[in-house]
Amino acid sequence: MSLDSPTFGCTDSPVRRERGQKAVFCGLTSIVWLHRKMQDAFFLVVGSRTCAHLLQAAAGVMIFAEPRFGTAVLEEQDLAGLADAHKELDREVAKLLERRPDIRQLFLVGSCPSEVLKLDLDRAAERLSGLHAPHVRVYSYTGSGLDTTFTQGEDTCLAAMVPTLDTTEAAELIVVGALPDVVEDQCLSLLTQLGVGPVRMLPARRSDIEPAVGPNTRFILAQPFLGETTGALERRGAKRIAAPFPFGEEGTTLWLKAVADAYGVSAEKFEAVTAAPRARAKKAIAAHLETLTGKSLFMFPDSQLEIPLARFLARECGMKTTEIATPFLHKAIMAPDLALLPSNTALTEGQDLEAQLDRHEAINPDLTVCGLGLANPLEAKGHATKWAIELVFTPVHFYEQAGDLAGLFSRPLRRRALLNGGAA
């Protein structure tokens with residue numbers, strides 16, 4: 001073994017915890033992918049015009065396109081306490097449901113303004129569910145930047161749904177976390193070929209096929225930012241299958257192997273099902289290794305995808321992890337990925353932006369993964385950057401996306417090489 005070969009395992013490594021200035025989206029942005037996933041749902045943000053502009057810009061749609069989300073704007077009289085916000089909300093919901101009879105699930109989404117005003121959206125959801133049952137179920141959750149960052153909006157949304165799921169004694173598997181439809185289909189196909197089932201998804205594409213949960217339910221996370229949802233499912237009696245997350249060939253194989261072992265799938269069958277897609281994934285990743293191998297990596301906290309992605313880049317792409325920061329580090333959920341990270345990786349939970357920027361300058365990494373607000377200033381200083389938001393909005397899970405995932409990181413390095421007059 002080469003002396004340069006890294007050792008692996010960060011399970012017991014020290015974690016720097018920072019609670020300073022942050023540069024990250026609020027949880028409202030998760031509506032952008034959730035409204036596309038849940039085809040009979042509508043997300044009504046109770047917030048300000050700033051919330052409305054954020055969602056419209058993030059989703060890349062105009063409001064006249066009739067997307068499945070909107071904002072109940074808190075006006076000046078609401079902020080001044082001169083209007084009954086709950087009556088106004090009831091009126092807006094009634095108008096919405098009359099105009100959109102296809103809605104079966106309505107989510108009241110809390111924002112910074114509604115949190116400051118202490119609007120009781122839980123009580124409002126309960127009241128509105130009673131008014132509009134059985135046609136529509138109304139939920140509430142928070143996407144406020146005071147409470148959530150970026151992907152945590154999905155976590156609070158799914159956690160709000162779990163208590164309302166039907167109870168079952170059936171031995172079913174739930175795959176938890178929103179995936180693009182094409183990726184979900186690939187996931188279900190692999191599990192079906194392994195003989196695992198029945199398999200349900202949370203969130204489901206429609207409310208009439210949402211999962212039930214009970215003491216014989218097993219679940220596995222497809223997304224790493226679902227700590228609150230995990231707790232809600234476990235309180236309903238479901239048991240979590242622990243696994244690395246399905247990024248890259250190795251991560252996908254270990255994820256599927258954890259499910260296969262839980263369901264008693266033979267090694268021969270597992271090999272027969274996974275051999276061909278594993279080979280395709282390895283070949284697709286290999287096309288990017290010349291660009292990625294040996295390059296240093298620094299990740300600012302953004303989406304909670306950082307640790308499993310760093311594992312993928314270190315082990316499958318040969319990158320050198322320096323500092324890997326994440327908004328929140330749920331050690332129980334991340335344990336399988338932490339065990340596979342290079343042991344010399346510096347782990348950070350949370351953010352103190354100025355201090356982290358100073359460390360970044362001292363390290364001077366080859367590739368920096370960061371939010372939109374940091375990317376342009378860092379590019380101007382000569383750093384190659386990858387927008388972290390692309391890793392959430394691009395299909396990156398499972399075998400068939402492994403090459404695309406590697407390409408997301410190799411492209412900025414090739415671009416920087418071209419700008420510097422080198423070979424691409």
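Here, residue 1 is simply the first one shown, and the rest follow in order.
Using N, Cα and C of the backbone, Cβ positions are placed for all residues, glycine too.
As written in Swiss-Prot, here are the features:
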- Cys26, Cys51, Cys112: [4Fe-4S] cluster binding site (BINDING)
- Phe25 to Ala: Retains 50% activity (MUTAGEN)
- Cys26 to Ala: Does not form heterotetramers (MUTAGEN)
- Cys51 to Ala: Does not form heterotetramers (MUTAGEN)
- Cys112 to Ala: Does not form heterotetramers (MUTAGEN)
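The structure, with features from Swiss-Prot marked on it.
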{"residue": "Phe25", "record": "mutagenesis position", "Cβ within 10 Å": "25"}
{"residue": "Cys26", "record": "mutagenesis position", "Cβ within 10 Å": "22"}
{"residue": "Cys51", "record": "mutagenesis position", "Cβ within 10 Å": "26"}
{"residue": "Cys112", "record": "mutagenesis position", "Cβ within 10 Å": "19"}
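Same-chain residues with CB within 8 A of the center of the Cys26, Cys51, Cys112 CB atoms, the [4Fe-4S] cluster site residues themselves not counted, are Leu28, Val45, Gly47, Ser48, Thr50, Leu54, Ser111, Pro113, Gly143, Ser144, Gly145.
A straight line from the CA of Phe25 (mutagenesis position) to the CA of Cys112 (mutagenesis position) spans 13 Å.
Across the structure, Cys112 (mutagenesis position) and Cys26 (mutagenesis position) place their CA atoms 9 angstrom apart. Under the DSSP three-state reduction, Cys112 (mutagenesis position) is assigned to helix. Cys51 (mutagenesis position) carries a helical DSSP state (H, G or I). In this structure, the CA atom of Cys51 (mutagenesis position) is 10 Å away from the CA atom of Cys26 (mutagenesis position).
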